[in-house]
Structure formats: structure tokens, C-alpha cells
Amino acid sequence: MAVKSYQAGVTQYRQSYWQPDYMPLDTDILACFKITPQPGVDREEAAAAVAAESSCGTWTTVWTDLLTDLDYYKGRAYRLEDVPGDDTCYYAFIAYPIDLFEEGSVVNVFTSLVGNVFGFKAVRALRLEDLRFPIAYVKTCGGPPHGIQVERDKLNKYGRPLLGCTIKPKLGLSAKNYGRACYEALRGGLDFTKDDENINSQPFMRWRDRFDFVMEAVQKAEQETGERKGHYLNVTAPTPEEMYKRAEYAKEIRAPIIMHDYLAGGLCANAGLANWCRNNGMLLHIHRAMHAVIDRNPHHGIHFRVLTKILRPSGGDHLHTGTVVGKLEGDRASTLGWIDLLRESFVPEDRSRGIFFDQDWGSMPGGFAVASGGIHVWHMPALVTIFGDDSVLQFGGGTLGHPWGNAAGAHANRVALEACVQARGEGRHLEKEGKDILTAAAAQSPELKIAMETWKEIKFEFETMDKLAIANK
């Protein structure tokens, strides 16, 4: 082995961290960054700087480089690509050796890949577009506490999407009135009701009171309908200790599912809660509150497909994914891409859906995709088509806004869903024939007929801010 020598000074990043001839290993963690460089900084130097600063490099040569094998540990920028339709930025592909990261710690992966490098002056803007976990790393992570099949078996619900509802108004109700709203929606035909992301333990409704009244509602609805029901009890709390206290109480009162805000609450807390749920037979619903602060800017931040991909090994049985047709951001192609990343065992590279790498999840179970945000009965045919069976379709205002009340709103959604599932089984095209399918079902359901009348003019037709960059073919 050649003797290493030390020369003080500053060298260009590209001398060590730009390797266009590098062939990524099966064990490498791969990342695709969208880089907008500062004026005067060439592509290779900016990409190499990102590789260095997100792995083991720094701004100057240090003598302690001689004490390790940098050729083994360093990140390597190995490919650059143009961004279709945008000449201000480009894609940089970087490979990281697996031994740079603690096993089973998505927290540690994020600390490097989206850490201080995002404030680096050599780049004007930086966005993590995609990430590939090698199967060797996937095997060290806990993943969803239970997954799709186990949840269906626990609830005895098969062959259709599940139906949910976020209780509104999201803030201000007393615990007793909150529980009453849950009961009406559950007895009307929903599978789940849900705490909104910002319901924790406020003066108007303390968490223990809410848990008690809600579980009374769940159990009463189960007795009346003969179906398993649930409510996502949000255990997100000021401290991990308080979070586990709330989770333990949910278990004590026989709740089947709890909820966590994984970005606001933190990935460390989320992984710990997922482990607790796995060990205690509790399902875990994940809300993505705060995601748009991170992912909506198309040039700086983290794409939501990465936030989806990081959640799966961290742990969650459900994840909010947007709706395509509702009030929240998300185009159809991209949404289908990250739904697959959440649910499928293997997802191949597909640039038409924004997927830059093959992703093999091995035997790690998948989670339910949750569609929520501005949806109502008219959206049902499209939602069933887009999301398929392994999803939870959550109608908040689209349940509670029914003129006849929560139970009628829930019943309308259940009738619409079952009509779409039946029509799909008959080979009908749900999106093309949706109006006819719903109209026929409404002839036998006054609740659905009124719901269709109420929301027939409601649309959310705004331009998507974060669009797929796909070359014209």
C-alpha cells in the first residue's frame, strides 16, 4: 500500500469526490439531488461539494485524513443529468458506502444527506429528489409495525378500500361532543374516525378525556353494526415519555390504532413508537403534517417521495399521501409513484413517475396509502381507481358536511364506495362511468342523493406547484 502524505491547503472538491467512472455497489445508498449552483461554480465542482459535505469531506485538507481510508468512506458524485425544461439546475447522482450510516437509523441517514450541506454556500438551492436504500440496509430497519395484511386480518375487512373521517371542527370541541361526532360517523358506515394532526391535549379537550369518550363511541358503534371500528388516537406529545404514556393508556382501553405526526414529532420518536406498536399489537397511523414546508419548493428541500421512502423503514401502517383530486398538492403520476413506494415489495425505476432508482424492500411489509383532504362522494370513482383496495379514503368535510348529519354522510360514502367496487368487479370504467354508477346507487340511497346534490359544484382545480420534470417524447 502506498505511503500517504499530508499537504496542507485547500483543494477542489472534484479532485476527490467527482468520479464519473464509478459503478455504484449493490450495498451503496444512492441519492439524486437537484442542484442549483451559485454563478461561477461549475457542475462537477458543485456536485462534488455536495458529495463531500454530505459524507466525510470538509472545506480544507486535514491531517487526520491520513488516519482513515477516505477512498472507502467518501461519497462519490458519479453522474450528472439535465433537468428537462429547466436550465438553471441539474440532477447529481451520489453514492454513499453503507458503512457511513448506523444500522436501522433513518435519523442518521437524514443527518448526513439533508444536514449542513443544505446551507452550503457553493449551491444556491439543493433538493433531495430520490433515495435508494440497499436491501442490506433495509434488513436492519424495523419497518411498519404490522402492515397491510395483518391490519386487514385484525379488522376482518377485505376486498375494498377502508373508509375514514377526520372529525371537524378540528379544534374546539369538548371531549363528549367529539365522541358523539365519532359515534355518528362510525355507525353510519365508516371503518375509522380520526384525530386531526393538531389535536393533542389542549385546554378545551384533554387527551385522556378524548380517549375515553372516543372509545365509548367506537365500542357502541361496533355493537350496533357488528363491524370492527377504530379511531386514530393521536399520541403525539411534548416529550417521548408523555407519548408512550398516552400510547399505554390507549392500549389499556383496547384501542386498535394510534396516530403520530412523524415529521413534527421527529423520526427518532416515530421509530421508537413503531417498535412499541409492533410489540404491543397496536396499529400505527402516520400523519405528514409539516411536509409541505419541506417538499413544496421544486428547487430546495426534500421531495415527498423521499419522505415516503424514509417513513417505510422508520415505521407506520398508514401514511397520508395526498388525493390527486382533492384540495392538497400532488399530481397523479408522482402520487402513484410514492403510493407504490409505500406499498409494493419492489418498485422499478420509472422517470415518468419521478422514481430515479429501483427500490427493493425485500420482505418488509407495506402500509396503507391514505387519501385525505377536500374529497367527497363525486371523487369516489377516481379515488378507487387511483388508490386501489389497499388504501384508506378519508372524508372529513365530505362526511360531516352532509345536510342530514354525520351518520347520513358516512352512509352516503359507504354506498358510493360499495357501488364503485361492484362496478369495478363488473368490468366498468369507474372514471368514465362514475356519474352513471353513482346516480344509479343514489336511486336506492337518499343519503347519497343529497350528498351528490350538495357537492356537485365543488372542485379544487389549481395548478400543481411541484411538477414532474419529464423530457418530451
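Every residue gets a Cβ built from N, Cα and C, even glycine.
Not measured: the values here are computed from a predicted model.
According to Swiss-Prot, the feature active site, proton acceptor maps to Lys168, His287, an assignment based on sequence analysis. Look at Swiss-Prot and you will find Asn116, Thr166, Lys170, Arg288, His320, Ser372 tagged as substrate binding site, backed by sequence analysis. Look at Swiss-Prot and you will find Lys194, Asp196, Glu197 tagged as Mg(2+) binding site, backed by sequence analysis. For the natural variant Pro39 to Asn, the note given by Swiss-Prot reads: In strain: IFO 14297. As a natural variant entry, Glu184 to Lys appears in Swiss-Prot alongside the note: In strain: IFO 14297. Swiss-Prot gives this note for the natural variant Glu197 to Lys: In strain: IFO 14297.
Features as recorded by Swiss-Prot, highlighted on the structure.
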| residue | record | DSSP (3 states) |
| --- | --- | --- |
| Pro39 | variant position | coil |
| Thr166 | substrate binding site | strand |
| Glu184 | variant position | helix |
| Lys194 | Mg(2+) binding site | strand |
| His287 | active site, proton acceptor | strand |
| His320 | substrate binding site | strand |
| Ser372 | substrate binding site | strand |
Practice task
Pull out the binding-site residues from the set Lys170, Asp196, Arg288, His320 whose C-alpha sits within 10 Å of the C-alpha of Glu184 (variant position).
Solution key: none
Exercise for the section: Look up Asn116 (substrate binding site) in the DSSP assignment and reduce it to helix, strand or coil. Expected result: helix
Practice task
Anything within 10 Å of His320 (substrate binding site)? Look among the recorded positions Pro39, Lys168, Lys194, Asp196, Glu197, comparing CA atoms, and list what you find.
Solution key: none
Exercise for the section: Measure from the Cβ of Asp196 (Mg(2+) binding site) and count the other Cβ atoms within 10 Å, all protein chains considered. Expected result: 18
Completion exercise
Looking only at the recorded positions Asn116, Thr166, His287, Glu197 (variant position) has its closest CA neighbour at His287
Completion exercise
Row Ser372 (substrate binding site), column other C-beta within 10 angstroms, all chains, value 25
Practice task
For each of the binding-site residues (Asn116, Thr166), count the other CB atoms lying within 10 A of its CB, then report the residue with the highest count.
Solution key: Thr166
Exercise for the section: Fill in the CA-CA distance, Lys170 (substrate binding site) to Asp196 (Mg(2+) binding site), as an integer in Å. Expected result: 6
Handout entry: Lys168, Lys170, His287 as recorded positions, winner by CB count within 10 A
Key = His287
Practice task
Count the Cβ atoms, other than its own, that fall within 10 Å of the Cβ of Arg288 (substrate binding site), considering every protein chain shown.
Solution key: 25
Exercise for the section: Just name the winner among Lys194, His320 (the binding-site residues) by count of other CB atoms within 10 A of its CB. Expected result: Lys194
